[in-house]
Amino acid sequence: MKLLHLYEASLKRRPKTTNAIMTGALFGIGDVSAQLLFPTSKVNKGYDYKRTARAVIYGSLIFSFIGDKWYKILNNKIYMRNRPQYHWSNMVLRVAVDQLAFAPLGLPFYFTCMSIMEGRSFDVAKLKIKEQWWPTLLTNWAVWPLFQAINFSVVPLQHRLLAVNVVAIFWNTYLSYKNSKVMEKDKVPVHYPPVVE
């Protein structure tokens, strides 16, 4: 309980910073889990600290801000005006918009960001999307709608991103695994741009 009170106090004082730290940490935990549960020893020998750093950077500097904004949009803009905010019809509407708009666009965005941070070309990002988008989206639809229905029904707006991030430790483990899977299968080389002095 004390941790929750500390989190709430921090969220009130510095909401963006608190969300960034929590989201980055939980994305990092997801990647650590993925590397320990699904090692890619054929490509990389040992633990890949840079891969975890990329997950933390994506979570803290990119997803935390997008996720926070997205949940505010869903809460403040996506609802039936003639129904109370927490009416079941608004929950269904928010889950539908989340799963039919955010999820299909968020996955290619994630794979593209990861490819860029890995120093790879857009062709690699396209390959990841081609290979992983549809199966990952199907898994997303098997996992997230029920949780989001609960999230939109009972979790206060300021805690929705945290609720998603805690459950997303398992999802981020899966995403990190899927992101690395194409690289392991195809052994796509890293293409760094030339250094200009």
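Each residue, glycine too, has its Cβ placed from N, Cα and C.
Heads up, this one's the original sequence, none of the swaps are in it.
Under 8 Å, Cβ to Cβ, and six or more positions away along its own chain, ARG54 (mutagenesis position) finds ASP31, MET114, MET117, GLU118. ARG54 (mutagenesis position) falls within a helical segment according to DSSP. One mutagenesis experiment named in Swiss-Prot is ARG54 to Trp, and its note says Loss of function.
Under its mutagenesis entries, Swiss-Prot includes ARG54 to Gln with the note: Almost abolishes function.
One mutagenesis experiment named in Swiss-Prot is ASN172 to Lys, and its note says Loss of function. In the three-state DSSP assignment, the secondary structure recorded for ASN172 (mutagenesis position) is helix.
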Number of other Cβ atoms within 10 Å of the Cβ of ASN172 (mutagenesis position) across all protein chains: 26
